[in-house]
Amino acid sequence: MDDTTYKPKNILITGAAGFIASHVANRLIRNYPDYKIVVLDKLDYCSDLKNLDPSFSSPNFKFVKGDIASDDLVNYLLITENIDTIMHFAAQTHVDNSFGNSFEFTKNNIYGTHVLLEACKVTGQIRRFIHVSTDEVYGETDEDAAVGNHEASQLLPTNPYSATKAGAEMLVMAYGRSYGLPVITTRGNNVYGPNQFPEKMIPKFILLAMSGKPLPIHGDGSNVRSYLYCEDVAEAFEVVLHKGEIGHVYNVGTKRERRVIDVARDICKLFGKDPESSIQFVENRPFNDQRYFLDDQKLKKLGWQERTNWEDGLKKTMDWYTQNPEWWGDVSGALLPHPRMLMMPGGRLSDGSSEKKDVSSNTVQTFTVVTPKNGDSGDKASLKFLIYGKTGWLGGLLGKLCEKQGITYEYGKGRLEDRASLVADIRSIKPTHVFNAAGLTGRPNVDWCESHKPETIRVNVAGTLTLADVCRENDLLMMNFATGCIFEYDATHPEGSGIGFKEEDKPNFFGSFYSKTKAMVEELLREFDNVCTLRVRMPISSDLNNPRNFITKISRYNKVVDIPNSMTVLDELLPISIEMAKRNLRGIWNFTNPGVVSHNEILEMYKNYIEPGFKWSNFTVEEQAKVIVAARSNNEMDGSKLSKEFPEMLSIKESLLKYVFEPNKRT
């Protein structure tokens, strides 16, 4: 190194268990034994400690699990480790996910960056802050542009992900100008190579080709991207670290462009597959920019150059994935043509460590994505469910379903309102997902809750929120079985209109204390991005002897109110809840079969299939109110969101016939 070269002493690398940053960290550890490297990573779904295996034995390496959004932790690390250089890679990066969870991108990419910058300002010891951004902040490049975006080009982001990265850049620039922080920004194009989580196209296509599955291309495949091999990118950051000028921006890219269709064809050729039969064109994404193109001259003037050609880089990448097929565990959710929010990798434990598996080097993982009808999806051995509600109806059925599907599960021993016991469960069981099927509905019915309000609050509100928060702290998805009995027909959703209540609608039924608590906790759970809320209504199963079964209930009543309602056939929808967990789906879902069925229609089916001599009589809602303590919810739920995700789901009447009445037919 010459006299003008910057030489750091103690480097903090954020997000270093992720793809690009792990290659950078491993390279610096390998090439500079006199540098102390501290890496900080919260270990989310696309990062893994195994990515840093080459560095763990080095005396100048230290790993810290934590979130850049924790200002206390960041300040503590800067001071105690005497950090003089930060290489900030940590970010949410998958564009598709940013459309369904943009607030999480804002939290990670903007707020997290702000925390780091403020810590740098307060400690006053940072000599270099290298902020890693993306070429997507420039926006879409004109198709006929002969010159790529240079570092002074206007920022015109087109999606939530790139908008958060551009926002973070503005903060970096402001802290550089306002407080004199020694900042450098990089903007990179697409990177590929070993260790990359298969939400990105190249590893996704390789894994699909390995398992003989079609390669899904959005639109016509004419979109153009530039690709750099990961080791070339790691070298670029090595150059920027030592030779980059404070206050400058550097594009990390290549002028060699490739159409998506050509990338898919090249991967097919590597596997000896016919591209025409192996490539499947699927519906395009509405936010799929046509082209990103960078000018790469500024970085080259520092002495960097691309070393790995496309053919060699792709071959190295393919070889790595075929030799490490289980690196990421169950990635079936990521391999879907249109994945929603991606799952936690199967090998991830709640404490951030990874399960070690003995996999021979020539093993090829077969990845399967099966619809809920088959009740089988992905690598079941990598899943482990923690279920609360062992003694309840839904909890018991979930356990039986896991046994049937070969999924490892355990019931939680802790009580929902006891935080310490929940933490102990997660530490000992180390689940990949948590299912909450616990709750107080009242025995024999919701009238019980009217005289047991403290107990109902303790479990339905305080307990559920406690479990959600413990899961959040451990980066776990919580599948929460809730209720749709928080709505009632009204002027905008009249009975018989076919207009159902949607997921975003706010509760309008508070006739029972049970419903009040469920409405309250649902509203609060909206603030937890790790929760999937399933609104169950009047649950039904093929077990007609179970007193919790809605059909069993009304068949034992002397009189029933004949009114149409949305309902949940558990035999069909409980397997869907497991599939939703595998797909890492979040937010609120109306968990009912499409359509409505009246109580008289159900009892007519019961008479035709089960008990020919069965008789019943009706009474009005007003007459019913005289013999019950709390009012009952009647409504229609809009099932379009769930139906779009699972188009094979049957309507309520079809599902009743297939799963309940046909199997129990006695006449």
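Even glycines carry a Cβ here, placed using N, Cα and C.
At each noted site, the model still has the original residue.
Under the heading NAD(+) binding site, Swiss-Prot lists Gly15, Ala16, Ala17, Gly18, Phe19, Ile20, Ala21, citing sequence analysis as support. Here the Cβ of Phe19 (NAD(+) binding site) has 24 other Cβ atoms within 10 Å, regardless of which shown protein chain they belong to.
Gly18 (mutagenesis position) has a Cβ environment of 24 other Cβ atoms inside 10 Å. Under mutagenesis, Swiss-Prot gives Gly18 to Ala with this note: Abolishes dehydratase activity.
In the three-state DSSP assignment, the secondary structure recorded for Lys36 (mutagenesis position) is strand. When Cβ atoms from all protein chains are considered, those within 10 Å of Lys36 (mutagenesis position) total 21, not counting its own. Where Swiss-Prot documents Lys36 to Ala as a mutagenesis experiment, the accompanying text is: Reduces dehydratase activity.
The annotation that Swiss-Prot gives for the mutagenesis experiment Asp96 to Asn reads: In mum4-1; no extruded mucilage and seed coat defects. Abolishes dehydratase activity.
In the shown protein chains, 23 other C-beta atoms lie within 10 A of the C-beta of Thr134 (substrate binding site). Feature annotation from Swiss-Prot assigns substrate binding site to Thr134; the stated evidence is similarity to another entry.
When secondary structure is read from DSSP and collapsed to three states, Asp135 (active site, proton donor) falls in the helix class. Residues or ranges marked as active site, proton donor in Swiss-Prot (evidence: similarity to another entry): Asp135.
Marked as active site, proton acceptor by Swiss-Prot: Glu136 (among others).
Experimental mutagenesis at this site is recorded by Swiss-Prot as Lys165 to Ala, annotated: Abolishes dehydratase activity. In the three-state DSSP scheme, Lys165 (mutagenesis position) is classed as helix.
DSSP gives Gly193 (mutagenesis position) a coil state; it is part of no helix or strand. Within the same chain, the residues at least 6 positions away from Gly193 (mutagenesis position) whose Cβ sits under 8 Å from its Cβ are Phe19, His23, Tyr229, Cys230, Glu231, Gly313, Lys316, Thr317, Trp320, listed in sequence order. Quoted from Swiss-Prot, the note on mutagenesis experiment Gly193 to Arg is: In mum4-2; no extruded mucilage and seed coat defects. Abolishes dehydratase activity.
In the three-state DSSP classification, Gly392 (mutagenesis position) falls within coil. Among the sequence features in Swiss-Prot, the mutagenesis site Gly392 to Ala is noted as follows: No effect on dehydratase activity.
Counted within 10 Å of its Cβ, the other Cβ atoms near Lys413 (mutagenesis position) come to 13, all protein chains included. Experimental mutagenesis is annotated in Swiss-Prot for Lys413 to Ala, with the remark: No effect on dehydratase activity.
For the mutagenesis experiment Lys518 to Ala, the note given by Swiss-Prot reads: No effect on dehydratase activity. The local packing around Lys518 (mutagenesis position), expressed as other Cβ atoms within 10 Å of its Cβ over all shown chains, amounts to 27.
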Hey, for the NAD(+) site built from Gly15, Ala16, Ala17, Gly18, Phe19, Ile20, Ala21, who else sits with CB inside 8 A of the CB center?
Ile13, Ser22, His23, Val24, Ala25, Asp41, Ser47, Asn51, Phe89, Ala90
Within 10 Å of each Cβ, count the other Cβ atoms, then let me know which of the recorded positions Gly15, Gly392 comes out lowest.
Gly392
Pairwise Cα distance for Lys518 (mutagenesis position)/Ala17 (NAD(+) binding site) [Å, integer]:
39
Same-chain residues at least 6 apart in sequence with Cβ under 8 Å of the Cβ of Ala21 (NAD(+) binding site), in sequence order, are Ile13, Thr14, Gly15, Val39, Met87, Phe89, Ala90, Val132
Between the Cα atoms of Lys413 (mutagenesis position) and Ile20 (NAD(+) binding site), what distance do you get, rounded to the nearest Å?
40
